[in-house]
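As written in Swiss-Prot, here are the features:
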{"type": "BINDING", "residues": "GLY25, LYS26, GLY27, GLY28, VAL29, GLY30, LYS31, SER32", "note": "ATP binding site"}
{"type": "BINDING", "residues": "CYS201, CYS204", "note": "[4Fe-4S] cluster binding site"}
{"type": "MUTAGEN", "residues": "LYS31 to Ala", "note": "Loss of function"}
{"type": "MUTAGEN", "residues": "THR86 to Ala", "note": "Loss of function"}
{"type": "MUTAGEN", "residues": "CYS201 to Ala", "note": "Loss of function and disrupts heterotetramer formation"}
{"type": "MUTAGEN", "residues": "CYS204 to Ala", "note": "Loss of function and disrupts heterotetramer formation"}
{"type": "MUTAGEN", "residues": "CYS207 to Ala", "note": "Does not impair function"}
Amino acid sequence: MEEQEIGVPAASLAGIKHIILILSGKGGVGKSSVTTQTALTLCSMGFKVGVLDIDLTGPSLPRMFGLENESIYQGPEGWQPVKVETNSTGSLSVISLGFLLGDRGNSVIWRGPKKTSMIKQFISDVAWGELDYLLIDTPPGTSDEHISIAEELRYSKPDGGIVVTTPQSVATADVKKEINFCKKVDLKILGIIENMSGFVCPHCAECTNIFSSGGGKRLSEQFSVPYLGNVPIDPKFVEMIENQVSSKKTLVEMYRESSLCPIFEEIMKKLRKQDTTTPVVDKHEQPQIESPK
């Protein structure tokens, strides 16, 4: 593994136009589902997309993309990302620790230094090539992995992070901690997505609120960050993920037919129109927080 010079962006990220982290305050809010759908939407829009899974103890993206039997190969320029799709306009590739574990049942019992070393290797040793977007799927909460990725990406100037929550108050309370973490490490919050906001009936396609709603919107107003949208639970999306290996269509083609695709297309349009200079401000409380040196 090559050592990255202090103050110099990682050479492996030099060809990447936009770097976006996907964050959540707690587990179980569908963060990896949001990462997957963001990647599929951007690819279907014609962009070259890479996805980096740094949820080291729970890597789920190989399963989400139907790549559980794939492996990472070492090429002359570094680790080669696993290809999900390459079409005439866009492309999609993935890197995950899940490709190195072999068996899905293998557990990862690592202390902080080993996790940090693995993340450094993911940042410096992957041959991404030219990408429009690199999406980084992070673990829930604020852990060693978050601190490591923030430090490793500091000089590569990531665009910021998308924070995923669910409508319930227990989830939105944890999101406040995630927002404060982003402020401390100088990571811009690009917006909040309220996931699992309603349930799409598989028979009539009517969307019904099964939880409370509006928690994500209220958070965005409190912290003056963009509200990107709300995403319902659609059983047909789960069915699509489960059956993708046996389908004659590619995952991107199947997703284009999903009821969730238009929702994420609107979210991506909002994201791409953003002014990157918008600060994060808590209207209820405005503590003076110094960024770490």
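Note that Cβ sites are derived from N, Cα and C of the backbone, with glycine treated the same way.
Here the original residues stay in place, and none of the substitutions has been built in.
Locations of recorded Swiss-Prot features on the structure.
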| residue | record | CB count, 10 Å |
| --- | --- | --- |
| GLY25 | ATP binding site | 25 |
| LYS26 | ATP binding site | 19 |
| GLY27 | ATP binding site | 14 |
| VAL29 | ATP binding site | 24 |
| GLY30 | ATP binding site | 19 |
| LYS31 | mutagenesis position | 26 |
| SER32 | ATP binding site | 23 |
| THR86 | mutagenesis position | 13 |
| CYS201 | mutagenesis position | 11 |
| CYS207 | mutagenesis position | 16 |
Recorded positions: GLY28, CYS204 - member with fewest neighbouring CB atoms within 10 Å: CYS204
Residue from LYS26, GLY27, GLY28, SER32, CYS201 whose C-alpha is spatially nearest that of CYS207 (mutagenesis position), among the recorded positions: CYS201
Of the recorded positions listed as GLY25, THR86, CYS201, CYS204, the one whose CA lies nearest the CA of LYS31 (mutagenesis position): GLY25
Shell list (ATP; ref centroid = CB of GLY25, LYS26, GLY27, GLY28, VAL29, GLY30, LYS31, SER32; cutoff 8 A): SER24, PRO140, VAL164, THR166, ALA171, ASN195
CYS204 (mutagenesis position) versus recorded positions LYS26, GLY27, VAL29, THR86 - nearest by Cα: VAL29
Cα-to-Cα gap, LYS26 (ATP binding site) vs THR86 (mutagenesis position), nearest whole Å: 33
